[in-house]
Structures are given as structure tokens and as C-alpha cells.
Amino acid sequence: MATLQDIGVSAGINILSAFVFFIIFAVLRLQPFNDRVYFSKWYLKGLRSSPARGGAFAQRFVNLDFRSYMKFLNWMPEALKMPEPELIDHAGLDSVVYLRIYWLGLKIFTPIAVLAWAVLVPVNWTNNTLEMAKQLRNVTSSDIDKLSVSNIPEYSMRFWTHIVMAYAFTIWTCYVLMKEYETIANMRLQFVASEARRPDQFTVLVRNVPPDADESVSELVEHFFLVNHPDHYLTHQVVCNANKLADLVKKKKKLQNWLDYYQLKYARNNSQRIMVKLGFLGLWGQKVDAIEHYIAEIDKISKEISKEREEVVNDPKAIMPAAFVSFKTRWAAAVCAQTQQTRNPTQWLTEWAPEPRDVFWSNLAIPYVSLTVRRLIMHVAFFFLTFFFIVPIAFVQSLATIEGIVKAAPFLKFIVDDKFMKSVIQGFLPGIALKLFLAFLPSILMIMSKFEGFTSISSLERRAAFRYYIFNLVNVFLASVIAGAAFEQLNSFLNQSANQIPKTIGVAIPMKATFFITYIMVDGWAGVAGEILMLKPLIMFHLKNAFLVKTDKDREEAMDPGSIGFNTGEPRIQLYFLLGLVYAPVTPMLLPFILVFFALAYIVYRHQIINVYNQEYESAAAFWPDVHGRVIAALVISQLLLMGLLGTKHAALAAPFLIALPVLTIGFHHFCKGRYEPAFIRYPLQEAMMKDTLETAREPNLNLKGYLQNAYVHPVFKGDEDDYDIDDKLGKFEDEAIIVPTKRQSRRNTPAPSIISGDDSPSLPFSGKLV
């Protein structure tokens, strides 16, 4: 078990690491050749030019102004200067609300920490229960545990203090959550009301279009919406399966990068042609001329791309039973997106379309009927992933409990002979080991989310974040506590009756605070400080700049600003909320470490959002109900654990008074859900009508159809250098097929005449396009 000395060694290592990271960052950010890495957002907005273009040759690469190095931490106050309204305009509402999660942590835990240290620490410290348990029952403990509830004897009246504090912590947390929910809801409504025109405001995604033997998907979609939304339907774009085409385009881009590299290399030294080997990684195989080889490969794959495009456009099997349908007004889109279209609730399913940059195109090709099966498979896979990950978690706990294991395994005693090494192993290594084990988890969870078939990047990230949160709850928290308790009290477990084991675990739960303190310092202190260095984007930018960049456009594409990473960042924040709320009434020693994390992370990520991150999408803070719900879950878990802990301490008179807390907390959650959540899942028709009215008054001659015409065209049909225009293949729908007649024997309320019946109907234009 980590002692106070071990915690001190870990704190020293992590504080030193964070300080070194900040110094390195301060030096690197001042160098002109790194300007595009550490200020990439300003370059993407076109508001910053490279300082390396002017001045002396040396000044283009190295900052020779030594006065700038004297203020190496001035980026911290600068990150706090930009006011929130300006930050919303600069980075979007998603980024600002994400920052408010850190601010929420500070608002919740600062008063809680002050109250806990003022009231609970003296109550816990003035007892000798652990000393007596150590002598009588051979229970392992440290000086830090004397500040916890474990140090209070059974049947003590002092437990009433912890119950009163639990009520105080709950009331304060719920109050802050309610005020924040109200603020975020108002920010969202105001943001949506003042937001510039976007295609997704007028568009819905229609899925599970029923098959029809007589009509194509495009014709069927048009007929359905002309009949059921006759005054509001504007245009649509059917979805196609272009995944194979997208893979070919991606492969061609890689080949083009290699060709650019070898052409640039040959231009610098044209004394001899460049030769490459065709074998694995260029280590063996036939030698060929590099430039000629890649020109031939690009020509070959270009022909494949053209052929695949023809197949996608002309093959009915490539057309999916889904479409992006656009309307003349936001009001009409809101009505369609938020209502059931037919008596069969499994057909003609409508939802708000993601904004074009948020669409995850490859998943649109997944048949809707297979989504349930896919999600069931992923639920099972996630269960086994979570279950089997308990093994490395138990290994991490063994690193954190050397002293306890030595009691049962004396041959390991040589490990703890050196006090400093023992402090490093127990105070630093467990946190590092756990962080390494979790390194690949976000990628695995994102792959699982993609397999489930979500159609937008934002929904993918929210699902991955939810699974990461559950994983942290089960493995990082619960498994660490249970496995750690078993390791720490191993000798006690082996020499006591079975009915005494729950009591030993109850005493041991607060003792795991030492492990979580070390993890917070590794992940929340040094880890957050290391984020600002951006080592991977920095290295990749300079490699691309050296070998691939030929133009300013190439240099812009070489930048990798990244984003806030909701799927990884938010679950980590929620783990700290969970730890803080669980240990606030149990071991207040942990709270200052959490406060340092929230304060440091708020400053670092505010700087990154202002200067670096380029958000991939804008959901107008649609994720906030998830954030609120997980904090509530952490609060309920903390109450249940405290109730169980007091039960093991035989606080029979005091413990029942905690039963009301989870009930009241869940009731509070339902109140907030009913009061504020509708602003995040539905678009008020009143707001939509107001925005439409204002836009009509300001732009009476707006060509909305032209604005929406190509908004949801698949990216593989856009901006390619090949002389290919999808409208050339589908222009007949615009020019020749002004009216799309039905081909059925009988059809009521058809806005176009039937080919067979010849009934008259008003002419209505068709504007369907292929996505």
C-alpha cells in the first residue's frame, strides 16, 4: 500500500514532469517553424501568416528574441482572456460547453473540499481504530488512511457527521447541476436561434424506405413526400453504397503522395533516377523506376475508380433504401423529423440529418434491418472485453500493494528493501501501468461503435464515450477497489472466517484512495500537461513538410490540429467526478488532487481550443444530457457505497437515514430530464418559424434549392481531378424527367399522372440526386 512518502515521491515526479512539459512547450511554441502546429486553428481560419517568411534566414526557423523566453508561462493567462461569447464564435458551442464540464467540476468540488477538510478530516483523524486493527487483525493501512472513515470505530456516533455531510454534498451537487443544465439549455437555444444557415436545418434523414417493385428508391421518396408534405418538400438525394469507391479514392491519394515525394526528391537531385523495390516495405523484390511505377499505378487505379463510379450510378443494388430529404423551411423539416410518417412505425423512419461534415458516410450503406443484430453483437463483445480486462487491472493492483503481498509471499521482500524504489513502484508505477493498459481502449471502442452503424461522427463519439464510461466504472473503479482490497488484506483474508470477509472489504474500500491519488497525478497532472506538447502532430507535420509538401495547400493538409476528442476526454472527466463524489465523505484527502486536475485541464484545453483544435462537427452541445446523467449516476453510486460502508461499520442507527438520498437524487434527475432535456432532443416549432420568418424578410430571393442541391452528395463525387460530374449521369432527372410518373396499376393521391391510367395531376418538378 502506498504511504505518505510514496505519494510524495509520486507527486514530485509528476509535478516535475508537468513542469518540464510546460517548459518544452514554451520553447517549441515560440519557434517559427512550429507555428503551424501550435496555432493551427488560426491558420485554418486564415487569420495568421507564417512568421518564417520574413526576416533573416536564422529568424525564419529560430526565435532569437530572448525576452520572449522570460515569459514562458504567459500562455496560461492568455488562454483565460477570451470571453465566452467570443469563444463560441471562434470555436463553436460544443467546444465551449466541453470546457464547462471542467468548470462544473471546480464549482462542485471546491466547496465540498473545503467543507470536508474542515469537518470530516478532524472527525476521522481523532481516532485510533486502524492502529488497533493493525495490531489485532493484521490489517494493512497507512497514515493517509487515518484521514478516512476507516479510522472511526464501529457503532460510533461520529458516523452522523458523515451522513449530514453526504446530504450537504448531494444538495450542493444537485443545485450546481440544475443551474448548469438550465444555463446550457439556454445557451443551446440561443445558439441555434442565432446560428447561420446550414443544410442540416432544412434536411432530414429518411431510412428504411420500403421496397417497391414498380419504382426506384428515388421515385418512391419523391412521390411519398410530394403526397404527404406537398407544400413543403423541396428536394432529396438518395444514399448510395460508395464504400468500395471511397477505398479506391483513398488508395489513389496515398499513391499520389508517394509520387509527389519521389518527384520532389528527383527535382532536388536529378543526377540519377530513383529506384524502389516492390517487395514488402521495399526491402526486397524487383527494382523499378519509382516515378514511372507510381504514375502507372495511379493511371491504373484511376481507371478502376471511373469504372466503379459507373457501377455505383447505374447499378440499382448500389442504391440504399435511405435518402436526405430537404424542405423549403426549417419548420417543415422540424415537423417531419419529429413525427411518425406512416402507420407502420418501422418504415419511413425520419430523424434530423447530421450536418454534412458530421456524416459518417460508410455507415449509411449498412441496411437498417441489420442494425439491431449488429448492436446486440457489440453488447456481447463489450461485456467480454470488460470482463477479461479485469486480469490486467488485478495485475496493476498487485503493483500498488507490494507491502501487503510480502506478508503472504516473503520471497518478494527484496523489492521493498530500497525505500526510494519502493516509493517509485507503489506511488508512480501503478498509475503508469493502468494508463498504458487503457491506451488502445478508445480505438477499440470507436471501432465497435462504427460496427453498430451510427450515421454521424458525433453519435459515434457519444456511444464510444458511454462505453468508455461504463468500462471505467467497472474496471478502473470497481475492479480496482475489489482487487486492491483482496491484495491488501490477503493475509487477513486467509486467516479469518468467511463471514468476516465483507467487513474487511468494507474497511479496505477507503484505503484504495492512495492508488487513485497516484493515478490522478499520472493521468490528470502529467498526462494533461503532456497533451499540450502535441508530440505526434508535431513530428508528423515536420515529416510531411520535409518529404511531401510542395505547395501552401499541401502544408495546410500536413497540419493535424485534432479535436477535443469527446469519446476519450469526457469519460476521463466522469471518472474524476465519480472518484470525487465517492471519496468526498470517505477519504477527503483525494479532493485536492482532483481540484488540481480540473483547474489544470481547464487552462490547457482552453488554450488548445483557442489555438489548435479544429472541431469536426457542431452538435450545439447535444451531449450535455449524457454529461448530466453520468454525474447523477456517480452521485447515486457514492451514496450506495457510503450506505454499504456504514453498514459494515455497524452504524445501524445512522445508515438508514441514507436510504432517502438515492431516491431523492433519482427524482431530481427525472425533474431535470423533463424540464431541460427537450431542448436537446427536439427543435421547438415556434423557434423554427421565427427563424424562417426572419430569413424570408432578410433574403426574400434566396435560392434555397441551389444552396441545398449538393450539400449531401457523397464526398467521393466531389472535388476529384478526374473529369467526371455525377450530374452528367443524373441530369436527366433535372432536365428530362420534370414529372416522375408512377408505374403502378392503382395509386391514389399521386401528384403525377400514372403511365397506365393516364389520370391528370399537376406537374411537379423532380429534383432527386444520388449521394
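Quick reminder: no glycine exception, Cβ is built from N, Cα and C everywhere.
The note that Swiss-Prot attaches to the published mutagenesis Trp75 to Lys is: Abolished activation in response to poke without affecting activation in response to stretch. The note that Swiss-Prot attaches to the published mutagenesis Pro77 to Arg is: Does not affect activation in response to poke or stretch. For the mutagenesis result Leu80 to Glu, the note given in Swiss-Prot is Abolished activation in response to poke without affecting activation in response to stretch. Among the sequence features in Swiss-Prot, the mutagenesis site Val335 to Trp is noted as follows: Abolished homodimerization, leading to formation of a monomer. For Lys435 to Ile, Swiss-Prot lists a mutagenesis experiment annotated as follows: Abolished activation in response to poke; when associated with I-536. According to Swiss-Prot, the experimentally introduced change Leu438 to Lys is described as follows: Converts the channel into a constitutively active phospholipid scramblase. Where Swiss-Prot documents Ala439 to Lys as a mutagenesis experiment, the accompanying text is: Converts the channel into an osmolarity-sensing phospholipid scramblase. For Glu531 to Ala, Swiss-Prot lists a mutagenesis experiment annotated as follows: Decreases the stretch-activated single-channel conductance by 1.6-fold.
Sequence features, as recorded in Swiss-Prot, placed on the structure.
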residue	record	Cβ neighbours (10 Å)
Trp75	mutagenesis position	19
Pro77	mutagenesis position	10
Leu80	mutagenesis position	12
Val335	mutagenesis position	18
Lys435	mutagenesis position	15
Leu438	mutagenesis position	20
Ala439	mutagenesis position	8
Glu531	mutagenesis position	18
Worksheet item: Of all the mutagenesis positions given, namely Val335, Lys435, Leu438, which is spatially nearest to Trp75 (mutagenesis position) at the Cα level?
Response: Lys435
Discussion item. Taking the Cα of Ala439 (mutagenesis position) as the centre, which of the mutagenesis positions listed as Pro77, Leu80, Val335, Glu531 lie within 10 Å of it?
Written reply: none
Worksheet entry | Between Leu80 (mutagenesis position) and Leu438 (mutagenesis position): CA-CA distance (Å) | 31
